[in-house]
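Database features (Swiss-Prot):
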MUTAGEN   H122 to K  Increases channel activity, and has only a minor effect on the inhibition by acidification of the extracellular medium
MUTAGEN   Y231 to F  Strongly decreases activity of homodimeric channels and of heterodimeric channels formed with KCNK3 and with KCNK9. No effect on location at the cell membrane
MUTAGEN   T250 to L  Slightly decreases the increased permeability to Na(+) ions at pH 6
MUTAGEN   K274 to A, C, D, Q or R  Converts the electrically silent channel that is present at the cell membrane to an active channel
MUTAGEN   K274 to E  Converts the electrically silent channel that is present at the cell membrane to an active channel. No effect on retention in recycling endosomes
Amino acid sequence: MLQSLAGSSCVRLVERHRSAWCFGFLVLGYLLYLVFGAVVFSSVELPYEDLLRQELRKLKRRFLEEHECLSEQQLEQFLGRVLEASNYGVSVLSNASGNWNWDFTSALFFASTVLSTTGYGHTVPLSDGGKAFCIIYSVIGIPFTLLFLTAVVQRITVHVTRRPVLYFHIRWGFSKQVVAIVHAVLLGFVTVSCFFFIPAAVFSVLEDDWNFLESFYFCFISLSTIGLGDYVPGEGYNQKFRELYKIGITCYLLLGLIAMLVVLETFCELHELKKFRKMFYVKKDKDEDQVHIIEHDQLSFSSITDQAAGMKEDQKQNEPFVATQSSACVDGPANH
């Protein structure tokens with residue numbers, strides 16, 4: 001008897017705080033996912049980093065042996081300055097001197113990466129004025145970009161997602177949930193094909209040092225707004241039509257970001273995902289719901305009474321003959 005009572009009380013406790021338990025498991029799962037990613041990245045990339053460090057030490061030692069007139073301190077000062085300039089997007093290589101980082105097309109590409117919060121980091125402002133303007137420009141531009149993307153995605157979603165699903169549901173009688181799932185999968189497949197696979201194939205041809213995997217990696221890192229900056233198109237030494245290429249990449253990033261948001265919005269509108277998300281949300285209190293219901297009822301009652309009073313006044317204004325006739329009947333006997 002006591003065991004059954006204890007079990008039922010535990011079940012009621014779990015059901016009462018189900019949202020809190022789900023949220024706790026969500027936080028724990030997210031932290032474990034972070035740790036899992038750190039372990040995998042460290043185990044995969046650390047050996048390659050060690051090999052690269054050993055190779056650089058050998059090259060440095062060989063260079064110093066071949067140039068005995070140069071001290072190690074002088075070489076390190078030179079390399080430090082070169083690396084510092086490289087971090088700002090400036091290269092000392094002779095065949096890279098013709099590529100400017102702040103011509104109009106490069107600045108347009110930089111502005112698009114700032115507003116979309118991609119931020120490759122290969123080109124950064126050098127002057128104090130440029131850094132100050134970048135802060136002000138981002139503070140205004142990022143919310144403006146979010147507003148712009150929200151409006152564009154909302155309009156596209158109506159024509160691309162909601163109307164097709166409603167059409168197949170009404171015209172052919174298919175289940176709305178099934179149609180929504182099939183439509184979301186097809187839309188995701190088309191988006192991945194048009195903005196990942198096809199551009200990756202194009203980049204692998206236009207960029208000399210990129211293979212298909214590296215090109216696909218760039219597309220994903222860019223359209224997911226991660227923007228690591230290890231792969232940036234249009235930075236080749238002998239890049240043809242560089243200005244036109246930069247403008248095309250800017251348009252691709254903007255259209256691809258819109259397409260990604262449309263797909264995400266389409267999946268978020270699925271009934272199953274809505275139910276899944278509600279598991280982690282805080283439920284409204286019953287008292288709060290009752291207050292909202294009472295306020296709604298009061299507003300409805302007051303609006304009804306106001307409408308009734310207005311209708312009575314309109315009837316009085318629209319019936320002048322009735323009023324004059326009744327007054328004549330009252331005054332008539334008195335005059336006689």
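Keep in mind that glycine also has a Cβ here, set from the backbone N, Cα and C atoms.
Don't look for the substitutions in this one, it keeps the originals.
Positions of the features from Swiss-Prot, shown on the structure.
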residue: Y231; record: mutagenesis position; Cβ contacts under 8 Å, 6 or more apart: W210, E214, Y217, F218, I221
residue: T250; record: mutagenesis position; Cβ contacts under 8 Å, 6 or more apart: L108, F109, S112
residue: K274; record: mutagenesis position; Cβ contacts under 8 Å, 6 or more apart: C268
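H122 (mutagenesis position) counts 18 other C-beta atoms within 10 Å of its own C-beta, drawing on all protein chains shown. Look at K274 (mutagenesis position): DSSP puts it in a helix.
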